Amino acid sequence: MAKRTFSNLETFLIFLLVMMSAITVALLSLLFITSGTIENHKDLGGHFFSTTQSPPATQGSTAAQRSTATQHSTATQSSTATQTSPVPLTPESPLFQNFSGYHIGVGRADCTGQVADINLMGYGKSGQNAQGILTRLYSRAFIMAEPDGSNRTVFVSIDIGMVSQRLRLEVLNRLQSKYGSLYRRDNVILSGTHTHSGPAGYFQYTVFVIASEGFSNQTFQHMVTGILKSIDIAHTNMKPGKIFINKGNVDGVQINRSPYSYLQNPQSERARYSSNTDKEMIVLKMVDLNGDDLGLISWFAIHPVSMNNSNHLVNSDNVGYASYLLEQEKNKGYLPGQGPFVAAFASSNLGDVSPNILGPRCINTGESCDNANSTCPIGGPSMCIAKGPGQDMFDSTQIIGRAMYQRAKELYASASQEVTGPLASAHQWVDMTDVTVWLNSTHASKTCKPALGYSFAAGTIDGVGGLNFTQGKTEGDPFWDTIRDQILGKPSEEIKECHKPKPILLHTGELSKPHPWHPDIVDVQIITLGSLAITAIPGEFTTMSGRRLREAVQAEFASHGMQNMTVVISGLCNVYTHYITTYEEYQAQRYEAASTIYGPHTLSAYIQLFRNLAKAIATDTVANLSRGPEPPFFKQLIVPLIPSIVDRAPKGRTFGDVLQPAKPEYRVGEVAEVIFVGANPKNSVQNQTHQTFLTVEKYEATSTSWQIVCNDASWETRFYWHKGLLGLSNATVEWHIPDTAQPGIYRIRYFGHNRKQDILKPAVILSFEGTSPAFEVVTI
């Protein structure tokens, strides 16, 4: 999670210091009251795997005790899960008779959630709440099965900041309820694109709940439903087909935002690479037996932070724009989010990779601040910000996204290397706080309980911190140490020693109220399709970390007879654990290192664990591996800080009335704008009568009807919600008229939901709509 994810906590700590002990006692009492029970998710079907090391990567007694604790089954945990008879696992003949390819299904579904009154997840900037929508967010699912239909794998790329453990556990639970053991922990990967402009509020660990300003069950349930629907669509639409792979570089769209950390890696290692970022894009092309397009998965290392932390519109950022362009091209005649072709631009080892290619500059003087501490002579680190290539963040998003789309399109068109061979999968739950890491045949070290360093609070050049923390800090500060110690208690000597040279700002692994602040139990997972291996990474690997893991996994496969494997780093998968740097980068303690929560040997631990998964697949011993300790599922979480209130229209007006109409005439390239009497858009998550907040419609004289030309998923539209006092609000719809717009008569429509509550009665959500007067678009 890039950039200043903890400014909310900084404000929280300062507030507590000022208000002194009385407020502290009250808050702690509240946290204890809100503490809920813990449920562990039991086996969801199939084999779930842990690994052993040679020498072993051992799990300590704490993990063993946790895994044997008597707790409730998750089969009864979710009251919202649809309980249906499991789908029988049967070969899908005669579809596959005399066929040697794969059975392929693709699906896409909306998972947008709230677009107002919720914090945007990624920057952690206090007050960066959603206030409208630029594009919809989607879950894109791809199912690949062997010819008899029984052995299959699922890859899902989701337009969210990252996959939370709670989200994955709930999805797996509902998949089990519907499909039995067909879709399981080991063969389903959930990956977040890492957009920093999606809603937060879907986490269960306290650090992320604070950054989200509470848990939003509405958004959580909408995300779960969207992910499941995309998998259902892919499952229903499976057909015989072929998969091809292609690779190629994408130039001019990324820089390393921590080059001084990268330089800590051995010169001999750096000399093997021409760049301090991974420029290679890997593309999977999926077609049916007639050669008709089905879908694309692309993996490329880039942070979706072209939209900066001043943005308040929900959107999928640069990678989402790339998906938008390719899907619109392949699904001609369909509105965005519709049509059979599905294109996912998935995340990879993007930890230190920025799309803001103009680099860091002091915004007050214009001079470069590309230094070890990312700080400016005047104003310090808060003035050091990197910018993208465009005139504004919208333009930069399009430029970077279009470049990725164009390269993926080229690689897709020229893909000729077919992916063949059996499918396999391996998964393990691991206690990452207690892994023995073998440095060589005789010496070992261990991972640590989670902790965040001082440079974490500094943020990055993509989104700086609110207080004057600096990257590259290897010493603490007495002022902040005192605040932390008074409110949270002192970190133990053990955790301080384990994390050196990181100066600990927050000893999250030793904080457990109202729930643990960070996860202990983490997923590691590999899926293979013939000669392709997809490693599901539970966080953000830096460039060199990804390179080392790829090489190690590839070498492990090769040592057991699986030569020439292509290993993909798939980022932000299954559970979020911040960053993973190399041991050498960790010593520099910039943002990424300070956010490597399990200590300096985190990468080495992951390399051991993923090598053992690769070995199990290569030697066909996956079934012999244990599943590992089970993660918790917390039932009660802190509610959102922003309450729901009744919507009100101005006197003499009603919801959807036009307050400011569009002008009578516009030229292409101009912006048509209409302002309506609005209501809180978060109501639409509860009552989904309408599937869009807006439409732009063109009058067709031949049919004497209005035809929709774009909606709120279209890049050229923007929906802004302006919150007033006492339930009053306005909604502004903008249509940035593209050069491709046909001349003619148009109108703009607004669709919303208002919250109404009569005295002594429960609140109800009512739908409404508004329509602007017609206006003309001309090309001259």
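The backbone N, Cα and C atoms fix where each Cβ goes, and this holds for glycine too.
Secondary structure at ASP712 (Ca(2+) binding site), as computed by DSSP, is coil. According to Swiss-Prot, the Ca(2+) binding site annotation covers LEU134, ASP712, SER714, THR717, on the basis of experimental evidence.
The Cβ of HIS194 (mutagenesis position) has 28 other Cβ atoms within 10 Å, all protein chains considered. Where Swiss-Prot documents HIS194 to Ala as a mutagenesis experiment, the accompanying text is: Loss of ceramide hydrolase activity.
The Zn(2+) binding site annotation in Swiss-Prot covers HIS194, HIS303, GLU540, TYR579. A 10 Å cutoff on Cβ-Cβ distances gives GLU540 (Zn(2+) binding site) a total of 31 other Cβ atoms nearby, all chains included.
The note that Swiss-Prot attaches to the published mutagenesis HIS196 to Ala is: Loss of ceramide hydrolase activity.
Quoted from Swiss-Prot, the note on the mutagenesis of SER258 to Ala is: Decreased ceramide hydrolase activity. Under the three-state DSSP scheme, SER258 (mutagenesis position) falls in the coil class.
Sequence annotations record features per position, and here Swiss-Prot assigns active site, nucleophile to SER354 based on experimental evidence. The secondary structure of SER354 (active site, nucleophile), as reduced to three states from DSSP, is extended strand.
According to Swiss-Prot, the mutagenesis experiment SER374 to Ala carries this note: Decreased ceramide hydrolase activity. In the three-state DSSP scheme, SER374 (mutagenesis position) falls into the coil class.
Among the mutagenesis results in Swiss-Prot, SER396 to Ala has the note: No effect on ceramide hydrolase activity. The residue drawn here is the original one. Long-range Cβ contacts of SER396 (mutagenesis position) within its own chain (separation 6+, distance under 8 Å): SER306, ASN318, PRO355, ASN356, LYS387, GLY388, PRO389, GLY390.
Nearest by CA distance to SER354 (active site, nucleophile), out of the recorded positions HIS194, SER714, THR717, is HIS194.
Put simply, of the binding-site residues HIS303, GLU540, TYR579, the one whose Cα is nearest the Cα of THR717 (Ca(2+) binding site) is HIS303. The Cβ of ASP712 (Ca(2+) binding site) has 28 other Cβ atoms within 10 Å, all protein chains considered. With the fewest other Cβ atoms inside 10 Å of its Cβ, the least crowded of the recorded positions SER354, SER374 in this structure is SER354. Long-range Cβ neighbours of TYR579 (Zn(2+) binding site) (same chain, at least 6 residues apart, Cβ-Cβ under 8 Å): GLY351, GLY539, GLU540, PHE541, THR542, TYR591, GLU592, ALA593, SER595, THR596, ILE597. The closest partner of LEU134 (Ca(2+) binding site) among the mutagenesis positions, by CA position, is HIS196; the full candidate set was HIS194, HIS196, SER258. In this structure the alpha carbons, written CA, of HIS196 (mutagenesis position) and HIS303 (Zn(2+) binding site) are 9 Å apart.
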